[in-house]
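In Swiss-Prot, a published mutagenesis experiment is listed as CYS27 to Ala, annotated Impairs the interaction with OLGA2/GM130 and cis-Golgi assembly. Listed in Swiss-Prot as a mutagenesis experiment, CYS53 to Ala is described as follows: Impairs the interaction with OLGA2/GM130 and cis-Golgi assembly.
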Amino acid sequence: MGLCKCPKRKVTNLFCFEHRVNVCEHCLVANHAKCIVQSYLQWLQDSDYNPNCRLCNIPLASRETTRLVCYDLFHWACLNERAAQLPRNTAPAGYQCPSCNGPIFPPTNLAGPVASALREKLATVNWARAGLGLPLIDEVVSPEPEPLNTSDFSDWSSFNASSTPGPEEVDSASAAPAFYSQAPRPPASPGRPEQHTVIHMGNPEPLTHAPRKVYDTRDDDRTPGLHGDCDDDKYRRRPALGWLARLLRSRAGSRKRPLTLLQRAGLLLLLGLLGFLALLALMSRLGRAAADSDPNLDPLMNPHIRVGPS
């Protein structure tokens with residue numbers, strides 16, 4: 001169990017494997033829609049995760065995704081295509097998760113952001129509307145654009161290298177008028193920003209994606225005495241009396257309420273009783289010490305007392 005860092009501050013057992021933070025279902029739908037999220041216990045057992053879709057083996061961040069109630073994440077197009085291949089008379093229990101064989105349709109008594117988002121997504125296709133008990137609709141098939149592949153641009157470098165202009169072409173190009181060196185550009189409309197597209201045709205490199213920023217809704221203006229919840233500080237050994245220091249710090253920082261008249265009288269009575277007992281103990285110790293050193297109380301010093309054989 002952990003505490004989510006969002007303003008709701010809800011206790012949750014869900015853990016984002018990519019950002020390594022506890023997340024509630026509200027943050028899961030709003031800010032971690034394409035992250036691998038499972039229970040915190042599973043992350044403790046094995047923190048490795050696969051960022052690709054298990055149906056097409058393509059990164060999840062490249063396409064639209066949907067999350068089932070078991071928190072497994074798939075591309076919506078892949079899940080829709082797989083479910084559409086089943087017969088039309090398939091029972092709702094026959095639509096199962098490809099990963100854990102759990103139900104795709106959320107239970108009717110299950111409420112939450114994940115279940116609500118899944119119901120809204122399933123309501124857009126007929127095979128799911130039949131399982132949800134909704135009337136069928138006319139589906140509009142909109143082809144999803146395929147992601148660009150770097151192999152499409154692999155032959156452009158050879159084209160760029162083979163099309164090097166000769167000296168005669170350079171001379172003829174320099175002799176042309178100056179206004180032919182630049183293509184005329186249409187005037188940009190004031191209410192619409194101008195868009196530019198740059199294509200690098202030489203030295204193709206594999207596409208890489210930068211890691212996404214860790215989602216953290218905590219305010220930047222933290223209290224100077226509080227420290228961030230980082231991984232290095234989370235698992236380090238705590239001192240034995242750390243709880244006592246935190247308790248004293250919390251009591252010293254809190255505002256004390258003024259004592260009532262009855263509380264003041266009880267406090268004075270307690271202090272007076274403690275002082276009287278301390279005075280009795282001190283006088284008893286001093287009196288016993290004086291009696292031990294008094295020669296009049298020593299029987300050997302008394303002439304009227306004889307010790308030994310008569």
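Yeah, the Cβs are placed from backbone N, Cα and C, and that goes for glycine too.
Bear in mind that the values here come from a model prediction, so they are computed numbers and not experimental data.
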Task: Nearest-integer angstrom distance between the alpha carbons (Cα) of CYS53 (mutagenesis position) and CYS27 (mutagenesis position) - done: 21
Open item on the list: Which one is it: of the mutagenesis positions CYS27, CYS53, which Cβ has the fewest other Cβ atoms within 10 Å in this structure?
Closed with: CYS53
